[in-house]
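Under the heading active site, for E2-like domain, Swiss-Prot lists C109, citing a curator's inference as support. What Swiss-Prot records for C548 is active site, for E1-like domain, and it gives a curator's inference as the kind of evidence. Swiss-Prot lists C109 to A among its mutagenesis entries, and the accompanying note reads: Less efficient conjugation with CdnD. No conjugation with CdnD, proteins still co-immunoprecipitate; when associated with A-548. For the published mutagenesis R369 to A, Swiss-Prot gives the following note: Less efficient conjugation with CdnD. Quoted from Swiss-Prot for the published mutagenesis D479 to A: Wild-type conjugation with CdnD. Swiss-Prot documents T517 to K as a published mutagenesis change and attaches the note No change in CdnD-Cap2 interaction.
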Amino acid sequence: MSTVVQQVPAELQAALTLINNDPRMRTNNAWALSADKRWSLKFTAELSVPCSSFMPDNSVWHLVLWQEETLIRIEVYPDKSEGISATFQHQNYNFSDASTREWTSGNPCLENTPTVFGRNLWGLEPEALLDRISWRLSRLLLWIDAAAQEKLATTGDAVELPAFPDQSPFTVIGFSEQIDDLPFWASKTGEWGFASSTGLPGAHGTLFLREFLDNKGKLIRTTKWSPFMRKGARTTNAVWSVLPTLPVLAPWQAPRTWQELSHCFAQCGLSLPDLFSDIGRSVRALRKQRAPGLLLLGFPLENKIGDEPARIHWLALRLAGLSNTMTKRPGFRPTERNRRTWDREQPLSQEPIRWVRTQNWAADQLRTRGEAANDIRSKKVLIIGAGSLGSMIAENLMRIGVVSQGILDADLLQTGNLSRHALTMTSVGHNKAAALVEHLNRILPDASARSFSCAFPPESEVAKNSLRQYDVIIDCTGDDGVLKSLAAFDWKSEKIFISLAMTWRAEGLFAFAASETSFPVTDASSRFNASASPEIDMDEARIEGIGCWHPVFPARADDVQLWAAVGTKFICRVVSAPGRIYEYFKQMPDGTVEKEPHEY
C-alpha cells in the first residue's frame, strides 16, 4: 500500500514537471511512498505511431525508484488496470498479481546493452538522477512505439527467449545440443519419449540430461559429458516432446497456465491433452518406469532473427496431473479408460505452470565469455609435468576450450606444493597427474582429460602408443633430461613441441617451440643457455622442511600464475602458426613483462 507524501525530494518533484512538459506524457498524480520504501508516480504515455491490438494509443505506467545498496534503481511498470496487459520482447513477464501494488511485473528493458557489464561509461545512460529519469522515460516512449509497430526485435538481432513466470531461481537442468544435432531432433517433431538425468555432484539444485529414450523405453540418444559427470547414477525422471516452434503467446508471452500451454500446442497442430493421455498410459504399462516429474519441450532455435534454426533448445517444467495405477475417484471405476480421461484434465486447467530453468552446456555455449581459436581447441594436447606451471597451464587451456588433454607425471603431490599449485589439500598424497586430471574433468561439462602416472618416456608400449595420439606436446618439467627423452622418443609423426620453463625466482620464462617429427633438443638447450637469465643462488634456496636440507625452487604463486598466462598465450600462438620459435620473457621490478624474441 502506498501513501502520498507531503515532503517529496526536489529531484522527484522536478521529474513530475519533466513528465508534464513532454507532449507525449502527462500526470495529475502525486508521488507516493510504499511501506518498502519505493517511490512511485503514475503517469500516461502516448504513442506517436498508430496503435496496435496489443498497444493502445494511451497507456498508464508507474515510474518507480528505490534504493538498492549504493545505487538508486529506476524502473517503469504497467498499471494494473489501465496499462498494457500483453508481454512483448525485451520485457519481463507482464502479470497482475494479488498484491496491493498498483503496477504489474512487466517492466520493459530500457537499459543500454553495455550497462549489463556494470560499466555506465560504456553505455549512454547519464549519471545524475534527474538525467537518468529523463533518459529512461525517453527510452520508454521509443519502446512503446516500437512495440506498436512490432519492431522491438528485427532481422539480425540476437534471439531472446521470453521471460518465464515463477521460474525456479536456481534449479537448473543442463543439456548439450550442438548444431549437428538439429536434423535428428527435427525428425522427431510431434513425437515424445523418456529422458534420464543425473544430479551434478556437489552442486546445488543442478541436474543434467544423460539419455533420451523413445516412448517404448528404447535408447535413441546419449549425451556426452566429462568423466567426472558420468560417475553419477541415471534416473529416468523426465518426458521429452519436440515442437515445431517455440511455445509462446502473441506477442511474446511464455505460457503461465496449463491451458495456455495447450493453446500453444494447438497452434502447432498438436494436442497436449493427447500427449498427457499417452504418457499416462505408457507409464502405467511400464512397471519399472517411475512417474516422471519433468516435461521437456524441445524446439528449433535460431541464433539471430531471420536466420535458419541453428540447434534444438529445451524448456523444462514440472509435470503434474498424471494418474497412476492406484488412482481412484468416487463414483468412477478405476479403469485404464477412466484414468486416460483424467490425464487429459491437467492440460486444460488454469493451474500455474512451474517452469524450471534450463541451460545449453554445449562447448560453444559454455565459453561465450572467452575461448581459444579453433586451431588449438581441435587439438589433443599432452602436458608433461603436472607441477605448479604445468597444472596452471592445463587449467587455463581447459577453460578456454582445449578439452582433450593428457597429463603425465610420476610424482605425488606434497603439502608444500599447494602454495603455488592448481590443486588443493584433498589431493595431497595422490599422484599429481591423476589428481590434476580429476580436477580438470570437474571444471566444465565437456572436459576430457586422462592421466599417465609415470615418468617420461613410459615403459609400457600401450602408454607409448597413447602418447603418440596427441597433436601438441608441452614440456613443463624444467628438466634437461626430459628434453633429451623427448628427442629420443619415436613419435611416428610430426608434432608441435613446446617447452616452457621458469628461471630462478621465476624472474623469467623460457619458451621454445618446433613443429617436427622429433624434438630438437640441441637447438632448444642452446637457446635456453644463451638467454640472459638470473644465476641460480643456493643461498636464496628454501629448505623443504626442518630437519633436512633439500632445496626447493623459490617462486610465489602470483609469479607462476603470470608465467602460466604468458605460456598459455604462447601455446595458442604457436599452434596457430607452427614453426621453430624461441622467446625469453622477463618480469620487470614493477610486474610488467618484456619479451626478447630470437630470430631464426
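Every residue, even glycine, has its Cβ placed from backbone N, Cα and C.
For all the noted positions, this structure keeps the original residue and models no substitution.
Have a look at these and tell me how they're positioned relative to everything else.
Sequence-distant neighbours of C109 (mutagenesis position) (same chain, six or more apart, CB under 8 Å from its CB) are H90, Q91, N92, listed in sequence order.
Under the three-state DSSP scheme, C109 (mutagenesis position) falls in the coil class.
Cβ neighbour count for R369 (mutagenesis position) (all protein chains, 10 Å cutoff from its Cβ): 6.
Neighbour count (other Cβ atoms within 10 Å of the Cβ, all protein chains): 14 for D479 (mutagenesis position).
Within 10 Å of the C-beta of T517 (mutagenesis position) we count 11 further C-beta atoms, all protein chains included.
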Just to verify a number: CA distance, T517 (mutagenesis position) to D479 (mutagenesis position), in angstrom, no decimals.
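Taking the Cα atoms only, T517 (mutagenesis position) lies 21 Å from D479 (mutagenesis position).
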Under DSSP, is R369 (mutagenesis position) part of a helix or a strand, or is it coil?
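Note: R369 (mutagenesis position) is coil by DSSP, not helix or strand.
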Hey, how far is R369 (mutagenesis position) from D479 (mutagenesis position), Cα to Cα, in Å?
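For R369 (mutagenesis position) versus D479 (mutagenesis position), the Cα atoms are 36 Å apart.
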